[in-house]
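According to Swiss-Prot, the features are:
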MUTAGEN   Cys9 to Ser  Slight decrease in activity; when associated with S-268
BINDING   Arg33, Lys221, Gly246, Asp247, Thr279  substrate binding site
BINDING   Asn35, Ser37, Asp67, Thr68  K(+) binding site
BINDING   Asn35, Phe36, Ser37, His38, Arg74, Lys157  ATP binding site
MUTAGEN   Lys221 to Cys, Asp, Leu or Arg  10000 to 100000-fold decrease in activity
BINDING   Glu223, Asp247  Mg(2+) binding site
MUTAGEN   Cys268 to Ser  Slight decrease in activity; when associated with S-9
MUTAGEN   Asp308 to Glu  Reduced activity; when associated with Y-416
MUTAGEN   Trp416 to Tyr  Increased activity
MUTAGEN   His425 to Ala  Decreases affinity for allosteric activators
MUTAGEN   Val435 to Glu, Lys or Arg  Does not affect kinetic properties
Amino acid sequence: MKRKTKIVCTIGPASESVDKLVQLMEAGMNVARLNFSHGDHEEHGRRIANIREAAKRTGRTVAILLDTKGPEIRTHNMENGAIELKEGSKLVISMSEVLGTPEKISVTYPSLIDDVSVGAKILLDDGLISLEVNAVDKQAGEIVTTVLNGGVLKNKKGVNVPGVKVNLPGITEKDRADILFGIRQGIDFIAASFVRRASDVLEIRELLEAHDALHIQIIAKIENEEGVANIDEILEAADGLMVARGDLGVEIPAEEVPLIQKLLIKKCNMLGKPVITATQMLDSMQRNPRPTRAEASDVANAIFDGTDAVMLSGETAAGQYPVEAVKTMHQIALRTEQALEHRDILSQRTKESQTTITDAIGQSVAHTALNLDVAAIVTPTVSGKTPQMVAKYRPKAPIIAVTSNEAVSRRLALVWGVYTKEAPHVNTTDEMLDVAVDAAVRSGLVKHGDLVVITAGVPVGETGSTNLMKVHVISDLLAKGQGIGRKSAFGKAVVAKTAEEARQKMVDGGILVTVSTDADMMPAIEKAAAIITEEGGLTSHAAVVGLSLGIPVIVGVENATTLFKDGQEITVDGGFGAVYRGHASVL
């Protein structure tokens, strides 16, 4: 079985070498995340080159995600690198930069004084230190606070203001420079930090459009109350979400985070947009070779919630066991997926879905694939939308996306249950189906004889036109004739031109291939699993006997006795009147 949940790994000092990246890819990494809160362009450029080299060596499709620093508020530097703030003491926050002391610090956002009011809470260093606003002195440019929770405050720590709408820009100048660097480097995703409203996403989209890079997808990171409140408009503008539980858990009470996680995942699922669950998933594996039981449950529950991808941060960027962390996540995901109730999920999502043609096809494909227990769903695609829409219904069968576009292939690295295979561009429907089936076989996920569902859009090459579904047997069609009965049979051919030859050669379960049958052949026919004759006619002896015995018969197959060889393994499909090479899964 192949894992369907995707794994995002943050690349850092512990994982940036080509050899280590190869190990991560072989362990199961699908997307490499680069955190632009740390490091410069030169450092990230080297990492991107190493990721590409490792992907080339392994022959795997691995996407690159650029995670922006975002418009966050931080403290400036402290005296001697750190100060101690004591509970109950007064602390002044200056809007002008000063070197921090236990009496006064400054922040990177001068407009904070306009956004907060008396009684507001200000959190420092991921909420470890909390302050309450006592007074706001706009003339002096200072906020006077009382320390509610003390602790040691170091340089450049994060500042959060729960429940307060801050007027930070959508993207900063640093973000803009980082995104332009990413465009030049050919990245696949931008994870936009601290998204609060749809306009934050559109600001990035405009930048991409101005540089002819609209193919790069935007994943909105939901990290604050405002982002949660505006989730519907954000999802309309973004290509997917990241549930960034770290910063979210600072601004929102810890007990609310699991509920918000479920809400955000469900909203993405309903729209068929990918969602990543992130932060502290296997946090203890930064130091230990095994996860805690709570962490294993956390990963499993995110998958039960419906996440497309699970993410590793410090575990792979700076931890002692980066490869082990990926292997562990792979095993947890694989085992959890075996417990998914695909029929229940499909039924629920069908009720909640929209009434579009693509949605209707997506539902039909998932239902058909489940009812027929097909080996795979094959989706030739130009834009990646078809496999994404099918994945929305969480089919049991793997989804093989066949595309001529390498960038589309990488974008699908984030979508649940989708495996990609590149194939040449085609112009006709017949060519598209042939190329898709060939690519599916090359992927190793299906083999000759397997039953698959193919879904695509016609005319070929048009984006967003998913309107076709075909149930297909991947097999070599050897012969066609008039089928009798709806059954199918698999066995070894027994070629006999006379009754005597048939009686001598026939074995139980063999498939009798002859010119025509008569009463003298009955001892051989009674052992047969199926009959193929050159003689045609629905009232021929073979047709009548086959119906009587309840075995499939195909009549009117030209040159059958020379076409088939003794002992050749074949499948007879009475309903379709076809004979396939080998063991084919026919209905």
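Counting begins at 1 with the first residue displayed.
Just so it is clear, glycine is given a Cβ too, placed from its N, Cα and C backbone atoms.
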Given the K(+) site Asn35, Ser37, Asp67, Thr68, its other Cβ neighbours within 8 Å of the Cβ centroid, in chain order, are Leu34, Phe36, His38, Leu66, Lys69, Gly70, Ala191, Ser193
Cβ-Cβ distance under 8 Å, sequence separation of 6 or more, same chain as Gly246 (substrate binding site); the residues meeting this, in order, are Asp126, Glu223, Ala278, Thr279, Gln280
DSSP, reduced to three states, assigns Asp247 (substrate binding site) to helix
Closest by Cα to Arg33 (substrate binding site), out of the recorded positions Thr68, Arg74, Lys157, Trp416, is Thr68
Taking the centre of the Cβ atoms of Arg33, Lys221, Gly246, Asp247, Thr279 as the substrate site, the remaining residues of that chain with Cβ inside 8 Å are Asp67, Ser193, Glu223, Met242, Ala244, Arg245, Leu248, Ala278, Met311, Ser313
For His425 (mutagenesis position), the nonlocal same-chain Cβ neighbours (under 8 Å, six or more residues apart) come out as Ser404, Gly461
Cα nearest Asp67 (K(+) binding site) among binding-site residues (Phe36, Lys157, Asp247) -> Phe36
Cα-Cα, Cys268 (mutagenesis position) versus Asp247 (substrate binding site), nearest Å, comes out at 20
Neighbour count check, CB within 10 A, over recorded positions Asp67, Glu223, Asp247, Asp308; minimum at Asp247
Recorded positions Cys9, Asn35, Ser37 vs Arg74 (ATP binding site), shortest C-alpha separation belongs to Ser37
Smallest Cα-Cα separation from His38 (ATP binding site) among the recorded positions Cys9, Thr68, Asp247, Asp308, Trp416 is shown by Thr68
